[in-house]
Amino acid sequence: MAGAGGWDPLVGSEIHGFLTYPDLNYEKLVAEAAARWFRPNEIYAILANHARFKIHAQPVDKPVSGTVVLYDRKVVRNFRKDGHNWKKKKDGRTVQEAHEKLKIGNEERVHVYYARGEDDPNFFRRCYWLLDKDLERIVLVHYRQTAEENAMAPPNPEPEVADVPTVNLIHYTSPLTSADSTSGHTELSLPEEINSHGGISASSETGNHDSSLEEFWANLLESSIKNDPKVVTSACGGSFVSSQQINNGPKNSGNIVNTSMASNAIPALNVVSETYATNHGLNQVNANHFGALKHQGDQTQSLLASDVDSQSDQFISSSVKSPMDGNTSIPNEVPARQNSLGLWKYLDDDSPGLGDNPSSVPQSFCPVTNERLLEINEISPEWAYSTETTKVVVIGNFYEQYKHLAGSAMFGVFGEQCVAGDIVQTGVYRFMVGPHTPGKVDFYLTLDGKTPISEICSFTYHVMHGSSLEARLPPSEDDYKRTNLKMQMRLARLLFATNKKKIAPKLLVEGTKVANLMSALPEKEWMDLWNILSDPEGTYVPVTESLLELVLRNRLQEWLVEMVMEGHKSTGRDDLGQGAIHLCSFLGYTWAIRLFSLSGFSLDFRDSSGWTALHWAAYHGRERMVATLLSAGANPSLVTDPTPESPAGLTAADLAARQGYDGLAAYLAEKGLTAHFEAMSLSKDTEQSPSKTRLTKLQSEKFEHLSEQELCLKESLAAYRNAADAASNIQAALRERTLKLQTKAIQLANPEIEASEIVAAMKIQHAFRNYNRKKAMRAAARIQSHFRTWKMRRNFINMRRQVIRIQAAYRGHQVRRQYRKVIWSVGIVEKAILRWRKKRKGLRGIASGMPVVMTVDAEAEPASTAEEDFFQAGRQQAEDRFNRSVVRVQALFRSYKAQQEYRRMKIAHEEAKIEFSEGQLGAACRS
């Protein structure tokens with residue numbers, strides 16, 4: 001598989017962090033596929049850019065270790081049939097697969113399924129696909145043969161293991177090998193090296209850490225040896241032995257420790273900090289797993305000097321009792337949990353989830369404390385680009401009593417990202433900070449990846465200008481203010497542009513009436529502004545905004561009167577295609593809606609893209625503006641002009657849903673359906689008037705004693721009933737209209753007698769469909785009302801089972817009893833009457849007649865539907881919109897936040913209705 005367009009930017013780079021194809025280096029990943037599992041961001045990059053790679057059309061037969069294959073799940077549904085024998089569930093038929101969702105950053109983005117070989121337990125398969133609905137059809141299958149042995153060793157460890165205090169620092173991870181999805185039981189396999197980098201193997205690099213390791217242990221144990229030469233007590237907690245003892249061990253020891261270490265070992269090295277002592281499940285390795293850990297003698301030093309570049313490697317420290325303690329047993333039950341990479345960690349619930357971090361963090365070599373051990377003097381730089389790796393240098397000094405920790409391994413926590421640091425010199429640490437979500441995060445230094453030992457500073461991730469991520473970020477406060485100012489300038493330019501025109505006397509009278517309806521600005525608003533300015537402690541920024549708004553309001557009144565006097569039917573648009581009402585809707589000027597309504601201009605005036613003021617308000621989530629527009633009579637069922645992305649156009653509810661305003665979208669969808677049905681009723685497209693519909697009206701007195709959550713749920717249920725009833729009535733009206741048109745077309749295209757028969761058949765079919773539909777609705781309502789409790793449903797099921805059995809037994813009895821009589825009677829009729837007396841062929845000679853089927857003339861059909869093509873397309877689009885609207889309302893039940901937004905929108909609409917009614921009443925009194 002090869003990539004195309006190597007230097008073109010990759011899709012989803014802001015998520016996985018690879019900007020171009022060379023950054024991903026897919027060829028290297030394939031080469032490493034047999035040695036390690038892919039990371040979640042690498043998997044996301046491959047699946048999101050699957051067009052660059054080969055998609056297999058058939059399952060691969062018996063793939064070997066290191067095979068990576070891409071399939072289209074919709075095309076190759078049997079991609080799991082690869083010829084291998086995988087471990088089955090208890091039924092012996094279904095493959096036993098465990099699954100989980102992997103996180104990239106803070107969000108779950110990848111779904112993974114694990115399977116383990118039946119014949120070869122060391123052979124694994126992982127299937128990945130994305131949680132994104134648009135990309136979930138592509139699956140990546142990774143096969144890998146691990147180097148592990150059977151982890152389920154005999155429970156009795158060798159005697160010399162219990163006699164020697166040891167350093168149980170085991171560098172291992174394990175995939176989730178098998179899990180029974182039914183019972184929830186998980187079988188754990190403890191491989192020698194399975195991780196996202198392929199683990200650590202014994203090599204010549206092990207010896208490079210000897211000198212630094214000796215210095216490390218010497219510094220830690222020096223003070224303790226002076227105090228007690230027999231018992232070494234470390235200030236940092238954990239179990240330690242000297243590097244000399246480690247180096248003296250045989251190179252190919254089958255166990256973690258051996259008898260050769262016993263003679264040189266310090267008698268007591270079982271040192272556990274208070275925090276670790278209270279967590280009995282922390283840092284303890286199951287004794288049953290010791291048999292699987294082979295050839296660890298060569299790797300001990302390399303395991304102690306942690307491979308900080310590995311993403312999922314982890315150290316698990318075990319405390320083993322020495323002979324002096326009188327206890328050589330190791331707990332057999334160790335709490336295990338799994339991180340997002342499918343790796344099992346033997347830690348307690350309070351230990352940090354290090355497997356989720358981009359870099360692995362070793363277990364703590366210091367006491368867990370909230371006390372500050374170190375003071376940060378300088379951080380350079382204090383920011384980084386969110387899509388690049390940046391080198392950050394931190395300078396700090398340990399306090400006097402903690403100087404002995406200056407040589408310890410240091411980690412920096414940047415938000416949720418833990419990064420291992422390099423010691424440049426004493427007090428100077430270098431960190432390589434990877435990509436991160438833009439924004440400010442907390443930064444502190446730590447020795448264990450969790451507990452801060454320094455003050456918490458601020459670190460900022462910036463967006464690189466010109467990157468694809470910059471366009472997807474939400475606008476900042478400065479951008480929001482700048483956009484508002486631009487809209488205000490456009491509105492002012494549109495209102496203050498003068499176009500003198502001769503006014504007819506009739507229009508002058510009309511303009512005078514409109515001017516009388518619009519009251520002048522109340523003096524109280526000017527006085528409020530003056531009082532704010534008189535306050536010496538007040539701020540002038542909101543006063544400036546209020547002053548500009550009052551000026552625009554006064555000018556808008558004059559401008560609308562001028563438009564009426566000049567005889568304009570609409571208010572016109574500016575150079576960018578928006579009118580004054582659209583700009584006011586964007587800015588949230590609710591007072592402008594009443595002025596437009598009084599002046600007689602349409603509230604559904606469209607801009608150059610077919611957007612109304614309600615579309616703009618819904619798109620920007622302005623609930624007060626939406627409520628004011630709806631109370632003034634704006635139509636929520638209108639759609640925008642079609643675009644290549646949405647050929648059928650978008651409603652205001654669709655626009656609100658696209659921006660994440662689910663509650664607002666549900667409210668607009670409900671109002672759009674009811675408004676459409678009311679419009680059809682007024683135009684007599686349906687026989688059912690709005691007053692006869694079953695649209696639910698909430699009675700406030702019924703819900704006085706309900707909590708807010710219960711009220712939100714009640715109103716959501718009522719909204720769903722309203723939307724479903726309105727959609728059902730609209731579709732029924734459309735079917736009635738279609739039947740009328742088809743009847744008229746058939747009557748014109750066929751003779752009178754034939755046409756009447758066809759029309760009668762069509763009416764019968766239509767009535768039968770309606771009857772079935774109503775019957776199903778009644779049955780559904782009856783089921784809902786009768787089976788709300790478990791007891792009633794259980795009784796119904798038992799009764800139905802008994803009735804079916806009785807009916808079956810009775811029918812069988814009746815058939816068996818009458819069978820011989822029927823056969824004898826038919827034989828007599830055939831032989832005696834038909835064949836002998838009538839001299840005919842009998843029943844066997846009667847040809848089975850073909851059923852008469854009513855057909856419609858094929859030549860007349862195009863004539864009846866030719867002019868309906870665009871109507872049919874429009875109706876299909878309308879039905880899709882209705883279904884979408886019902887789904888939007890139904891989505892309220894998945895989010896309490898959306899229910900709150902819906903309730904808030906409903907209350908705002910009711911208040912806006914009252915305010916608009918009072919304004920209309922005042923205008924009528926003035927006129």
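In case you wondered, yes, glycine gets a Cβ from its N, Cα and C as well.
These numbers come from a predicted model, not from an experiment.
Taken from Swiss-Prot, the feature domain 'IQ 1' covers 757-786, and the record attributes it to sequence analysis. Listed in Swiss-Prot is the mutagenesis experiment ILE764 to Glu, annotated as follows: Abolishes calmodulin binding. Residues or ranges marked as domain 'IQ 2' in Swiss-Prot: 799-828. The note that Swiss-Prot attaches to the published mutagenesis VAL829 to Arg is: Abolishes calmodulin binding; when associated with R-836. Experimental mutagenesis is annotated in Swiss-Prot for TRP836 to Arg, with the remark: Abolishes calmodulin binding; when associated with R-829. For 882-911, the entry in Swiss-Prot reads domain 'IQ 3'.
Around VAL829 (mutagenesis position), taking its Cβ as the centre, 13 other Cβ atoms fall within 10 Å, counting all chains. Across the residues of the domain 'IQ 2' (799-828), the predicted structure has a mean pLDDT of 86. Helix first, then strand, then coil: DSSP counts for the domain 'IQ 3' (882-911) stand at 29 helix, 0 strand, 1 coil.
Secondary structure at ILE764 (mutagenesis position), as computed by DSSP, is helix.
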